[in-house]
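Trainee: Sharing a structure, written as C-alpha cells. Questions coming.
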Amino acid sequence: MITMTNWESLYEKALDKVEASIRKVRGVLLAYNTNIDAIKYLKREDLEKRIEKVGKEEVLRYSEELPKEIETIPQLLGSILWSIKRGKAAELLVVSREVREYMRKWGWDELRMGGQVGIMANLLGGVYGIPVIAHVPQLSELQASLFLDGPIYVPTFERGELRLIHPREFRKGEEDCIHYIYEFPRNFKVLDFEAPRENRFIGAADDYNPILYVREEWIERFEEIAKRSELAIISGLHPLTQENHGKPIKLVREHLKILNDLGIRAHLEFAFTPDEVVRLEIVKLLKHFYSVGLNEVELASVVSVMGEKELAERIISKDPADPIAVIEGLLKLIKETGVKRIHFHTYGYYLALTREKGEHVRDALLFSALAAATKAMKGNIEKLSDIREGLAVPIGEQGLEVEKILEKEFSLRDGIGSIEDYQLTFIPTKVVKKPKSTVGIGDTISSSAFVSEFSLH
C-alpha cells in the first residue's frame, strides 16, 4: 500500500533542525579548485550568426561528440550545442590562445565566484558562518574581491609561520583564472535544436586549475592546515588528463592519508571527467574517501569505466534519471569502492546510500534541496535565513512519481528504506521553473548535505 508522505512538513522540520545545528561545525577544509566565472546568457540570433560565420557543418560535428579539449572556435560552438541539445552540463579546457581571446571578446553578462572550492567557501563560510580554509590556486585582486565576508581563510607564510587570513588580506598580483559559462534556459532554440531543460557549457581559460596546481603552503604544511578542520571536501580532479594526472593524484592520495590519520571525514565532489584513465584513477581513490557526491551524467560515466556500459546507458536514457538503474549504479559503486556515503542528485529528486542509518540523512538532503531551490530562485543566497524562502517553492511532480516507484520497490517510509546493509534515503526536490542561474547548484546541494548531516549526527 502506498502512503502519501507529508513532505512539506518534513521540509520545515528539517530546516528547523539544521538551523539549530549547522554552526556547531568547527571547520571545513576545501581543496583544490577556485576560479572566476564569466557568465554569458546565450541569445539565439547571436549564436546562430557565430555558427554560420565559422562553418555550420564543422560546428555540428562537435554537437554529436565532445572533443577532449577545445583548440578551435568550431569546437567551442559545437560543444555549446552539445549541451543545449541534451540539456546537460559539460566543461572543457580551452587550450588555444585564439579561442580564449575569442571568448574574451564575446564578453560576459556577469562575473561571479567560480570553482567548486570558491562557491562552497562563500556558501559555508559566508552564508552558514562555518569556518572554512580554502585552496585558491591564484589569488588575483579580482579573485579575492569575489569572496564574501565571514570566516573564510587562506593559509599564508609569515616569517616561516603559517597564518590564516581572509583572501582579501592576501598579497595581490597573481593571475586571473577565468571560466566562461554559456547559460541557456529550458526550451532555448538554436538552429533546429531545443534545450529539454536549462543548463550550461563551460570553457575554462585557466592554466592552474586544469592541472590541479597546488600551492606550496598546502604541500609543505598540509597536516597543520588539516588539524584546524573537522571535515574536508575535495574537488577539482575532473580536468586532469592521462598525460598530466600522475603527480596530482599522488599528492591527493598523500593528503587523503593525512586526513584519514586525523579522523577527518573527506567528501569527494565529483564533476564530469572526460578522460577515462583519470576517471578510473578517481574511482580507485574513492576507498580513501568517506563520501562522494555526483549527478546522473557523472554516475553513468563512473559505472561505464567500471565495465557497466549498458547500466550507464540506462541511467541517462530517461529524464528524470531512471531511479532503479541509478540505485543499481550506486550499489555497485559503494560495494566496489568501500566509500561509506553516496549522495546522488538529479533533476526532481535526490538519493543517499549510506552505511550510517537515521533520519538525519534525510533531513540533510531536505535542507540541501531548500538551499538549491533558494539559490535557483534568487541567483544567490545571502544569509542562512534566506533558505526559508525555499519552502515556498513547490515540490516537482517528477520526484513524486519517482517516490511511487521506490515505495513499491523498496518499501520506503517517509523517504527511508534499506537495501542490503545500507540505508536508502530518497527525497523529491523543490523545482524552480525558471531558475536565475544553474551554476554552482550541484556544489550547493552536496556541500549543504554533507556538512548539515555531520552537524545533525
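Here, residue 1 is simply the first one shown, and the rest follow in order.
Including glycine, each Cβ sits where the backbone N, Cα and C put it.
These numbers come from a predicted model, not from an experiment.
When I checked Swiss-Prot for this same protein, it listed these features:
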DOMAIN    5-457  domain 'ADPK'
BINDING   ASP37, GLU91, GLY115, GLN116, HIS179, ASP443  D-glucose binding site
BINDING   GLU269, GLU298, ASP443  Mg(2+) binding site
MUTAGEN   PHE272 to Ala  Does not impact activity and inhibition by 8-Br-AMP
BINDING   ASN295, HIS345, THR346, VAL432, GLY442  ADP binding site
Trainee: Could you tell me the mean pLDDT over the domain 'ADPK' (5-457), as a whole number?
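Mentor: Mean per-residue confidence for the domain 'ADPK' (5-457): 96 out of 100.
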Trainee: Relative to the Cβ of VAL432 (ADP binding site), which residues of the same chain, six or more apart in sequence, are found under 8 Å away?
Mentor: ALA373, ALA376, MET377, VAL393
Trainee: If the D-glucose binders are ASP37, GLU91, GLY115, GLN116, HIS179, ASP443 per the record, what's the largest distance between their Cα atoms, in Å?
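Mentor: Pairwise Cα check on ASP37, GLU91, GLY115, GLN116, HIS179, ASP443 gives a maximum of 16 Å.
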Trainee: Helix, strand or coil: which one is GLY115 (D-glucose binding site) in, per DSSP?
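Mentor: Coil, per DSSP.
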Trainee: Hey, of the binding-site residues listed (ASP37, GLU91, GLU269, GLU298, ASP443), which one tops the CB count within 10 A?
Mentor: GLU269
Trainee: Rounded to the nearest angstrom, how far is the Cα of ASP443 (D-glucose binding site) from the Cα of HIS345 (ADP binding site)?
Mentor: 10
Trainee: Write out the long-range same-chain contacts of ASN295 (ADP binding site), meaning residues 6 or more apart in sequence whose Cβ is under 8 Å from its Cβ.
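Mentor: Looking at Cβ-Cβ distances below 8 Å from ASN295 (ADP binding site), excluding near sequence neighbours, one finds PHE344, HIS345, THR346, GLY442.
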Trainee: Need this for a regression test: recorded positions GLU269, PHE272, GLU298, filtered to those with Cα within 10 Å of ASP443 (D-glucose binding site). What's left?
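Mentor: Qualifying among GLU269, PHE272, GLU298: GLU269.
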